[in-house]
Amino acid sequence: MLIINGKIIPIAHTICAFSAFFAALVTGYSLHFHKIVTNAHYTYPDEWFPSVSATIGDRYPERSIFQILIALTAFPRFLLLLGHYYLNQSKVCFLVGVLRTVSCGGWVYITSTDDHDIHDIFMITYIVLTLPWDIMITRYSSPLTSKNKGLTATIFFGTLFPMIYWYIQHSVQQRAGAYSIYAYFEWSLILLDIAFDAFAYADFKKIDIVLAFNEKPGNTSFFQIRDSSPINYGEEKSSELQKSGEKKVEKEKPVARSATGSYFRFDSFFYLLTNIFNGFLFWSNVTSLLCSIWHFPLWYMGISGYEAAILGYLGPIFLYLPFVSEAFTQYGVLLGGIIAIGAYIVQMPELRLISVAVGTSITVATFVQNLRYITNAETSFSFALTWLLGLVASVILKMGFYTNNPTWVILDERNGGYNKTALVLTVLFGMLSPYVNSINFEGKRNAQAKSASLIGKLFLAVGFGSLLFGIHQLLTDSSTTIYWAWEGYNESHGPLPWPWGALTCTVMLFASLSSVKFMGKPLVPCLLLLISTAVLSARSITQWPKYIFGGLLYAIAMLWLVPSYFSALGQVQNIWVYVLSFSVYIIFVLAHVWVVAYAFVPMGWVLREKIETVLAFSSTFIIIGALTCKNLNIQLVTMGKKFFIYVFFFAVALLSLTARFVYDIRPTGIPQPYHPDSQLITAGIWTIHFGLDNDMWASEDRMINLIKDMELDVVGLLETDTQRITMGNRDLTSKLAHDLNMYADFGPGPNKHTWGCVLLSKFPIVNSTHHLLPSPVGELAPAIHATLQTYNDTLVDVFVFHSGQEEDEEDRRLQSNYMAKLMGNTTRPAILLSYLVVDPGEGNYNTYVSETSGMHDIDPSDDDRWCEYILYRGLRRTGYARVARGTITDTELQVGKFQVLSEQALVEHSDSMYEYGHMSEPEYEDMKFPDKFLGEGERGHFYHVFDEPRYYL
């Protein structure tokens, strides 16, 4: 019989693994230094340190030395897995370890030189699996080693952020030396990973490997691990933490009650107020993160790498780490709020995004930490109601701030943010929260509640993740469901955000208050959800019916289901259930993006233009989860009179705030054109990149200033569909139309799968129709055809149009034919404000400017155009200017001045209106563009290309 102490396993693993990487590095440095530090962009001396991939996989003999030594690591590696399994008895942990080991073999033996994509897939898989592996191993470790492992794991994942940053600097910015700095962090991950497994030494000393013959003749065993009994440090530690937590609560309860009596009960004023704010903070941070992420793929025109910040929603996974759950219980609201809201101080967009991701991660984890311990029925409903009222408060506040949340990091004091006020409130309620919410951790699991099966937990997790997505997609702004129903102006057009956004807020408030009636009774809400989803998915149902029976009914059904979910989740305390919920939420968010961004993402065709499918799946999962909740819910709740008195007070406060905001954002008067004496229409076209400027700040105020300065009567805005999760569910027309005192038509809605277009007009919009142009391959091209009532009741047609991508030639050909026919079908004077992606005088240009369309170019001699074009017909062209964008967006503002003529004047001018001949000064002073943008201009705006405006006879 041979007995070997288990400590030899981590020792052998550490020696073999470290030797493999170290030997390859030394050999590579000695033989091929210049070759292994060379990358796609730079070589020595700009780069001076090799990446792991270049070191282990590019050259002989270091590649062979590495692979031999790493092969020797396999035996102690699998012994390490078996030893951990014996100690913690966790099959899930063992399975993750095996998959992690296989993925390690993938990126080790398939190098980046062999197949770059496969190598990266295995590498990413390995890093992703390292998270649950480190957490579970740390959780199940003895107290002696858990701190060391926890610290090592924390440093490991903290190192990922600067590593990703420097990789982007290398691959996207092509910055010299960036790859060497990236390599430092990459090698640090290797050392930290080896060190983490080395800390198993203390745990493995407690076991022996026994090699012996079996007592039965003829039978032998390869080996067995012998010990008196399995040691489950995780259970011991969990028990200790739970006991210490119970003691802590017991200590705090008398202190709180002696100081404030019953103020800290579930029906107390302070409990309700604090958790309404916490609910508001939750939704503010959750919506802020995705709104910030969107800036990066937008400006990189593709996947940038910063999208990984979406993993911040998986904050609950950190509750597995020792002492983290207790820390978040005490300081989660405070830390999460300060970091996420305070991120506005950070000027660099990349670092601001990381700050928001960290803060949101803590906020989400703190929410989960509270929710998973609430087992009392009354406390559960009180917590659910305050969470809903926090949601309603955020929606009302967004309505009052023109659909921007004033706590978001895309705002500061310069563009309407109230970040400092939010920080003060966060500190106040963050300090109150651990005391007020101590009641959430009281009580035991109700004896009447049924234990959930694994399948039940899965359904509950998937349902809750879908519920979060559904609320975020349609119910985080008062105008989202309105725009799902909007089809343009006509005699019986649908609701507009003002004043009907207030109805959305009121219905959401009603649904929140009445949700107590449906706690544990999901059948009616599920039926309403089924009906409303069908209405929202039906493209034939539009305007008021879609808003009422789709949008409002959906809001009622969703909010009625929340208390049932909260009650059931309180009976299921497993952290993985919540991690799975937010994973499902992330998957649905990506699907929500894929339906529009299919041309820019892998496998985009799968979900192309299928928002209804995404909605249907989410509603189906919500219903299945809700029916599962029914089996887990405890007895009916009975809330006292005092509770409803306080709730009534908060409801009245929210209704009053709604009324105040409706009054504040009312139209300021009847819009009037700037130059009625000359009967001028000053029209512009501008691509505004979804209202986010180059530095990730909301740009509405700066856009308003330029539009005012240029005295635009009509403006077409492109890339405006911000009524999506990733754009913050914002309505750019809300503030623009209000502050500019203009009518607004929000083009094809968020359920039409376009990037959006908007028409703002000083003239009444008599009629407007929305068009989706042929796009068999690329992105959908949106268009608005609006008829404006101008001077002397002369009707003028305005077309706002965004064509497809440069790569999709057939799409653009079909779209040009469609637009030419659409413009040619009307004989009224017309203006096209467009984004055509064509050279002047070439290709599809000759379809837009043709006998079929009847349209003419505002200046055929301007040959420095590709994207934006202004065409016209039946109007007298008097001026044309191109204005630099500043840092608002990536595209200039083009402006044309046109004079509306009487029928007699039209006959007199006839074809002379289209003759070319420009001047440096206008015919009349009233027709002049502002001088402030001559020369260097103001605020980064100046006349460019011609360096001054052009005027025409």
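In case you wondered, yes, glycine gets a Cβ from its N, Cα and C as well.
Sequence unchanged from the original; the noted substitutions are absent.
Per Swiss-Prot, these features apply:
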- H802: active site (ACT_SITE)
- G57 to R: Causes destabilization of the protein and induces the release of cell wall proteins in the culture medium (MUTAGEN)
- H472 to A: No effect on introduction of ceramides into the GPI anchor (MUTAGEN)
- D693 to A: No effect on introduction of ceramides into the GPI anchor (MUTAGEN)
- D713 to A: Impairs the introduction of ceramides into the GPI anchor (MUTAGEN)
- H770 to A: No effect on introduction of ceramides into the GPI anchor (MUTAGEN)
- H802 to A: Abrogates the introduction of ceramides into the GPI anchor (MUTAGEN)
- D862 to A: Impairs the introduction of ceramides into the GPI anchor (MUTAGEN)
- R882 to A: Abrogates the introduction of ceramides into the GPI anchor (MUTAGEN)
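Feature map: annotations from Swiss-Prot on the structure.
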residue: H472; record: mutagenesis position; contacts (Cβ under 8 Å, 6+ apart): V286, T287, Y585, V589, I725, N729
residue: D693; record: mutagenesis position; contacts (Cβ under 8 Å, 6+ apart): S699, R702, T887, I888, T889
residue: D713; record: mutagenesis position; contacts (Cβ under 8 Å, 6+ apart): P673, Y674, L680, I681, T682, A683, S761, K762, F763
residue: H770; record: mutagenesis position; contacts (Cβ under 8 Å, 6+ apart): E487, G488, G747, P748, G749, K752, P782, A783, I784
residue: H802; record: mutagenesis position; contacts (Cβ under 8 Å, 6+ apart): T687, L718, E719, T754, W755, C757, A781, P782, A783, S834, Y835
residue: D862; record: mutagenesis position; contacts (Cβ under 8 Å, 6+ apart): P840, Y880, V945, F946
residue: R882; record: mutagenesis position; contacts (Cβ under 8 Å, 6+ apart): E892, L893, Q894, V895, Y943, H944, V945, F946
Indicate whether H472 (mutagenesis position) is helix, strand or coil by DSSP.
helix
